[in-house]
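Copied over from Swiss-Prot:
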DOMAIN    7-133  domain 'PH'
MUTAGEN   Trp124 to Ala  No rescue of fluid accumulation in clr-1 e1745ts mutant
MUTAGEN   Pro200 to Ala  Rescues fluid accumulation in clr-1 e1745ts mutant; when associated with A-239 and A-240
MUTAGEN   Tyr202 to Phe  Likely abolishes phosphorylation. Rescues fluid accumulation in clr-1 e1745ts mutant; when associated with F-340
MUTAGEN   Tyr340 to Phe  Likely abolishes phosphorylation. Rescues fluid accumulation in clr-1 e1745ts mutant; when associated with F-202
MUTAGEN   Tyr408 to Phe  Likely abolishes phosphorylation. Weak rescue of fluid accumulation in clr-1 e1745ts mutant. No rescue of fluid accumulation in clr-1 e1745ts mutant; when associated with F-20; F-31; F-112; F-171; F-181; F-220; F-232; F-293; F-306; F-354; F-365 and F-378
Amino acid sequence: MSIPDENIILEGSLKRCKKYKLFKTKWVEHYFVLHCRDRERNLFAIDEFKTSRKNDLKKRFKLEFVIRVESNLSVSDPSILCTAGGGHQEESMLNCIFGVGFRFENIVKDLYLVAKNDEEMTLWVNEICKLCKLHRQHDEGDSSHAAESSISGMSMSSQSLDMSIIEQQQYAENIPESKQYHRMHHFKSVISHNSLPSNPNYNNLPDPLESSRSETSSMYSSRRTEDDSVSYTSGPPVPPPRTRHTLNRFVKNGQVGRLHMIPASTSMGQVVKVEDAEDSSGETLKLDTPEQYPESVTSSEGFPVYERNGKTLIRRAPPPVDRSNKPKNLRGEEEAGTRYRNLSRNGVNENGNYSATFSSRTSNYQQSETSKRRNLDYFEPTQMIENSSLSTLAATSTRSPTPSDIEYISVDVDRTLAFKQMRRAAQSTD
């Protein structure tokens, strides 16, 4: 492809920065021609040839995509992503560098060229700027100021920002003290009405404005603790922490639990009337005088503690139960046990041998009856056992009461299971 001589504007040998390996570049000397490729539309281009014969076109750069032209660049400039491959000798020859930036859609690519001298570099830069209608950004100053990189521009913007801050501070110093105090006072009051202090030591923070501090601190009433002098905002009362000497625990199969987690036995003082005889056992609680206990001694946990028969009782036993209205089909084995007991009493008076034989049978029967009525076992209240090392609570159980004492007890299933586990734990420790 040959270019007519009338279309050629400028031509000559220039060195171009070219990438030939990964992360490696080198400067290659090619022949460049600046010409008009379309006079009707006034379009220009720079063609790159391998030699001055202009018979092998390497690449064409269209000037309608030019966005900027830079001159007087150096190899050490960070904007040039190309190094001198020949060391210091090659770097000394790369003095007259200029760059042309092209924009393709959203991508900007730079073409860096090296001229032989400053006059040739200036000629190329002026012709490209005239054809692309570009203007110089810096009309004053030397040529080295025009070659400053983007880093210097960032430093200038930061300097201007610092100057604006200094001017604001100087302006604030010139404000009269009365106006400045009024403005600070208004700012403090707005903060105190719209927001709460995030720091618990808000009232103790130093503040030069005593009046605003008094206004703000009057909104929050503070109290001081006995341990330290740190003030806190007032709020709901906090319950006192539990003291260490009242740690009441029980050990169950290697597990440690709290005593208050076990439901306490309730004592009912009123008669519970049965309305439906089919759904219930037909029993009522007797209105009897409660069993007399000695005066209670309030423990550290807040519940009464009684002493009876040399044992420390924490809770009182439930009232007796009336079984007069219980259906006959629910009595069953208990009546038979009563009949055998009556016979055993008579046998003691009449014949000693018979009573001994019958008493053994009765004891076996009572044991089988106890095993069948495990869901109705009655437990004594929890006793306090004091050891030399640690004061603990252990629940001990007794045998099932006879029907003459308490004929029938309705015990909650969950409560019974809890007491049974405590009994097994006590037996295993023994």
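Placement of Cβ uses the backbone N, Cα and C atoms for every residue, glycine included.
Keep in mind the model shows the original residues, not the substituted ones.
Under a cutoff of 8 A between CB atoms, and with a sequence separation of 6+ in the same chain, the neighbours of Trp124 (mutagenesis position) are Leu10, Gly12, Leu14, Leu34, Phe98, Leu113, Ala115.
Secondary structure by DSSP for the domain 'PH' (7-133): 26 helix, 66 strand, 35 coil. Computed over the domain 'PH' (7-133), the whole-number mean pLDDT of the model equals 85.
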